[in-house]
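Features as listed in Swiss-Prot:
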BINDING   R1152, E1154, R1163, T1164, Q1237, T1240, T1276, R1278  ATP binding site
BINDING   Q1237  Mg(2+) binding site
DOMAIN    749-805  domain 'WHEP-TRS 1'
DOMAIN    822-878  domain 'WHEP-TRS 2'
MUTAGEN   S886 to D  Not active in translation inhibition (phosphomimetic) and abolishes GAIT complex association with eiF4G. No effect on interaction with SYNCRIP
MUTAGEN   S999 to D  Active in translation inhibition (phosphomimetic). No effect on GAIT complex association with eiF4G
MUTAGEN   R1152 to K  No effect on prolyl-tRNA ligase activity. Decreases inhibition by halofuginone
MUTAGEN   R1152 to L  Almost complete loss of prolyl-tRNA ligase activity
Amino acid sequence: MATLSLTVNSGDPPLGALLAVEHVKDDVSISVEEGKENILHVSENVIFTDVNSILRYLARVATTAGLYGSNLMEHTEIDHWLEFSATKLSSCDSFTSTINELNHCLSLRTYLVGNSLSLADLCVWATLKGNAAWQEQLKQKKAPVHVKRWFGFLEAQQAFQSVGTKWDVSTTKARVAPEKKQDVGKFVELPGAEMGKVTVRFPPEASGYLHIGHAKAALLNQHYQVNFKGKLIMRFDDTNPEKEKEDFEKVILEDVAMLHIKPDQFTYTSDHFETIMKYAEKLIQEGKAYVDDTPAEQMKAEREQRIDSKHRKNPIEKNLQMWEEMKKGSQFGQSCCLRAKIDMSSNNGCMRDPTLYRCKIQPHPRTGNKYNVYPTYDFACPIVDSIEGVTHALRTTEYHDRDEQFYWIIEALGIRKPYIWEYSRLNLNNTVLSKRKLTWFVNEGLVDGWDDPRFPTVRGVLRRGMTVEGLKQFIAAQGSSRSVVNMEWDKIWAFNKKVIDPVAPRYVALLKKEVIPVNVPEAQEEMKEVAKHPKNPEVGLKPVWYSPKVFIEGADAETFSEGEMVTFINWGNLNITKIHKNADGKIISLDAKLNLENKDYKKTTKVTWLAETTHALPIPVICVTYEHLITKPVLGKDEDFKQYVNKNSKHEELMLGDPCLKDLKKGDIIQLQRRGFFICDQPYEPVSPYSCKEAPCVLIYIPDGHTKEMPTSGSKEKTKVEATKNETSAPFKERPTPSLNNNCTTSEDSLVLYNRVAVQGDVVRELKAKKAPKEDVDAAVKQLLSLKAEYKEKTGQEYKPGNPPAEIGQNISSNSSASILESKSLYDEVAAQGEVVRKLKAEKSPKAKINEAVECLLSLKAQYKEKTGKEYIPGQPPLSQSSDSSPTRNSEPAGLETPEAKVLFDKVASQGEVVRKLKTEKAPKDQVDIAVQELLQLKAQYKSLIGVEYKPVSATGAEDKDKKKKEKENKSEKQNKPQKQNDGQRKDPSKNQGGGLSSSGAGEGQGPKKQTRLGLEAKKEENLADWYSQVITKSEMIEYHDISGCYILRPWAYAIWEAIKDFFDAEIKKLGVENCYFPMFVSQSALEKEKTHVADFAPEVAWVTRSGKTELAEPIAIRPTSETVMYPAYAKWVQSHRDLPIKLNQWCNVVRWEFKHPQPFLRTREFLWQEGHSAFATMEEAAEEVLQILDLYAQVYEELLAIPVVKGRKTEKEKFAGGDYTTTIEAFISASGRAIQGGTSHHLGQNFSKMFEIVFEDPKIPGEKQFAYQNSWGLTTRTIGVMTMVHGDNMGLVLPPRVACVQVVIIPCGITNALSEEDKEALIAKCNDYRRRLLSVNIRVRADLRDNYSPGWKFNHWELKGVPIRLEVGPRDMKSCQFVAVRRDTGEKLTVAENEAETKLQAILEDIQVTLFTRASEDLKTHMVVANTMEDFQKILDSGKIVQIPFCGEIDCEDWIKKTTARDQDLEPGAPSMGAKSLCIPFKPLCELQPGAKCVCGKNPAKYYTLFGRSY
């Protein structure tokens, strides 16, 4: 047998494997060496990385050592201990119980298994050796006796001592995930709380099951119990014998145990009945309480009307007499109650003589018939809290009004006062938390019971797959906040996913009715073990069977084409050779051929499959999916929940399941690949002898927080990946080369080879960035090294990024070379002198010395400008004409190509790397100085040999691709905030796009001064999100605020809004609209008046709940829109038809608390808008205004912002909630392939006027009331974001002239030290003269006369800000009586005579506006097309276009389209995840609807062409 090789990571040595090696070394040849990973190499194709797998293999090959036992029983026991050591013994949570279990097993044994040493002893001993908790027990002499004996016995043996001596095993606690900030809420410190002296209580009523609202209360109390090392009392509130049921006490205790809450004390309110009764009698005797026999309904009315009861002034004797009747439970006593005498005139209803005791003759579960009177919860609670020593009573804010009553009782009785601390009640959407309502569901048989997975009970959510840890994390994230919010269920399930995703094993299930066979004749029927979890080997292995016939889902098969390569997960690549279809065109089977050698899985479709084999038959599986119980997210106060019960909330699908699923136990959580997470509700049962049937495995789908459906089958990844690949290689394939002589084929071959190396380098980097499998990376690296070797053999030099074969450069004409060499030499002198100046300043040399060096530098710069006609710009050496077309080609002097020069160049570069490395590692100063000296000597040798300064290669092209990988686009908004940049010099990107920011590169010890990152670092076509973020911040439009979703609009952005405002305001005033202002606050009752309207906004409404530290009596909403604020006033103002029409508009801000990822301008929590609200007597008038306003909105976009729009009407699904119909303008952003709503004009009909009573007397029918017809219309600051997305480019913002804050920026050029002061002043005066002239003709102009920035920096700055025209003027221009105008939209430079300045610039500005609109119109025209089938629609949609399709208008159909066109990014990396939604029904469709045309759904007749697309 060949020698085995064990590689050991010395930082984390596999102690068990090393012990096994010691015991088998006499039987097996094995070498041990250090490395980065723990791996056993058996052969080229076989390796083991799991310690237990290594142990098993060594024991099997060295049978004489007997480490794997002597029979099957011992073999099984050893496997148990291997699993035990890897799981239970490695967990810090259960270490104490686990070590006690081990102690019990060793009580009568020398070894764990059998009568000799085995793998069981090795692996358990190794785990304990590295366990901190065990070592601590040994140190404190608290280790269990039998484990200590066994551990010491093994430790004394030679093999264990040998391993312990060679390998240092550092004790660690059980594996802990890397620490990161937890998603937890803010727990407010308790006032007056002292460590160890806090007592809190959890007082549920034993009348039902706990729901997660109760769980929040219990967990908050536990939090303060633990954090203050205090006491938690679990108290059953059993004050009402009618509700109290002993069965529920047991249930609640079980629910509390499920939450891992351990109360310090269990009590009952009934424990204190005697004391409470005495306190009640004390109040009667002191005249603070009275007995009342007023009927309940009358008492309620009197309290509402603040009328005193007739018994309120009864004497104490009379009250005591009536109290005795209550205690006896007599007929009269049962009609009475005891009331506190507080204040019937109080504004707080809870203080109007509340009930303290009532008479009930039912027996009590604990006290039987001892009492006939029972206290109310509100009376008993403060007394029992005081008696039991509760220091802090945690209560929800709904008890706020009762707090005053709580303290009154405490003070009236003179007992100890606990502190009340409030927190918000947990409100969840689409469900009910009331026990009464939940009981109704159970009694009606609409659910399976209190543990139904649709129920919000603790048991219900646990049965649906919620883990206790996930539930605790969710509730902890809410903290002790008092903000009342309605929580989406998605949030709670997203927390749960974080818990289950890292540990849920992965299995396969196929939809039974859609399975398609795939024939793979060459496949062998065999079984291999694969990981249950791709990222967590500790989850274990599962068997996967392979056979010549496998099954896939039909939806996957439909996406295949013949000849296509498809990846079968956990198998490899297969080529589809034949697709068999029946007469209907439906696929019935596939033929495929193995292509397992091809490991390229990037471009392939991934499918799940199951093999047909008698060894492991698929099992029947039923997948159950539950929906919400209630269809409406938030129920109004007076709404009947029964009206919104979802009668179809349970769906089942019959599946063919992975054979491994037969081993699932009830409660096991798994993931079905490409379907989601599931929990086993009913394990699989084999064929029963009684029924002769097998019982399927029932799995319940666990939501994971997605707000959309996960696509299951038929998903493809090709398009995006291929596009990415093409982008990656494009710079190398398409790089222009200079025209050369005919004899340069060798050079061309070299360049092709150079480009291949560059492309392969990108492939390797991409693989590493994506953390691809090691074998894939190794294969790519191997190919890269092979190409580099071939390149070196062909060219005789090492491959260097950014340094293509130099032979090309040698064919350039000699005249051009000489000229460029001279300029290059001068450029290098300037750079070198710049280095001298910087060095002198860094060393704080005398001022005179620095001035002398600066004068020399300025003189060299002037010579350079005279020679080249250009300003000196760092990082932009002079290039020949031919070199302009190839920015990556060297323009070094010919001497560089000598062998000696090449060797010396490489030495300098290498030494530069050494210097940088030493500085990075913060090496000692003397060591750095020696390296720097050596570098300077090498540079001096290089200069003496070549005649020019050493200049590192400025790498472009390949190295540009090596920048940081873009971060995930769905990261949190604050992470996305760009850092503030310091202003500084930078090259003009219009002159040399694609180059590096500075010329420093490999081999540079001290490069030129670092260039400031003024320009954009992201490209619009590569990373739109980063590009957008950089454009709006670097162009000074937006500044981020510390509240997510709220932004500071800087003057540059606000000026655009002002331009829009000025135009629109003037136009609506022509229509008779007047401006006004209404308050931003809305009362809760007003907001809830229009229920449909409120439901649409409910999740986004922000609420004010507190003034200072005082809670408001009722929360106040901040307007999400103003209908509910304005229309009560309209109702007052409209008395007659003569009061109509009312046409009002307000320019204001609104708040909508979006939960999606905020984007400045596009999706924000606060934004500016105008909202118009009008009321008319007739529908015709209202309908006319709707279209008038829509036309004005279109003018804003098309005439001001130069953005074409599509006008149309919204579908029923997308229209404004509460309105009759909505008209809209839709714009298109080709960079993302998504549309965006530009503005909307709604016809509300009479819906709101009926709700708010906006009525007038019908002039035609006297005495008849008529409701007004209303419109509302709005345009927001979203317009600015749309403009940025549509027109912006890779240099920054592009502003249409009509909305630009500055239309022309004047920049003086040529101001150098050589320029006389008179000429400089004349130039500045000329700039100011131009400014004055342009202002006189209403051109918005600014002169940038700052003297601390170069013209190049200013060019960049104003290009980034999108100014339409840059006016450049220099001394030569003044002499020629002209200036240069540079267009921002095209980069075109125009020379304009001075006397034509006003007319020419006005004409150019108008032309820019037209050009921008024309360009955007062409873009929209090419990206908006017609499709008549669903297949065509999906293809066009996925190519980034918007599509007009025949549509029936049904909401269900639209939901189906959205779901069908959705893509999941887990399955299709980079795919747009959202489905298509209807944008509008265009007023002018691209083509007419043909008679009899069908909707794309294929079911209903089409009504009209509707524009669909992905949208913001």
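Backbone N, Cα and C atoms are what each Cβ position is placed from, and that goes for glycine too.
Quantities reported herein were computed from a predicted structural model and do not represent experimental measurements.
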Around the C-beta of R1278 (ATP binding site), how many further C-beta atoms are within 10 angstroms, looking at every protein chain?
22
Across the domain 'WHEP-TRS 2' (822-878) the predicted model averages a pLDDT of 75
To the nearest whole angstrom, state the Cα distance for the pair T1276 (ATP binding site) and R1152 (mutagenesis position).
13
Out of the recorded positions R1152, R1163, the residue with the smallest number of other Cβ atoms within 10 Å is R1163
Reading the DSSP string in three states, the entry for E1154 (ATP binding site) is coil
Expressed to the nearest Å, what is the distance separating R1152 (mutagenesis position) and T1164 (ATP binding site) at their Cα atoms?
8
Starting from the Cβ of E1154 (ATP binding site), draw a 10 Å sphere and report how many other Cβ atoms land inside it.
15
Across all the protein chains here, work out how many other Cβ atoms are within 10 Å of the Cβ of Q1237 (ATP binding site).
20
What does DSSP assign T1240 (ATP binding site), in three states?
strand
CB neighbours within 10 A of T1240 (ATP binding site), counting all protein chains shown, number 24
In the three-state DSSP scheme, R1163 (ATP binding site) belongs to strand
What are the non-local neighbours of T1164 (ATP binding site), defined as same-chain residues 6+ apart in sequence with CB under 8 A from its CB?
G1045, C1046, Y1047, E1154, P1158, T1277
Within 10 Å of the Cβ of T1276 (ATP binding site), how many other Cβ atoms can be counted across all chains shown?
22
With DSSP as the reference, give the number of residues of the domain 'WHEP-TRS 2' (822-878) in helix, strand and coil.
43 helix, 0 strand, 14 coil
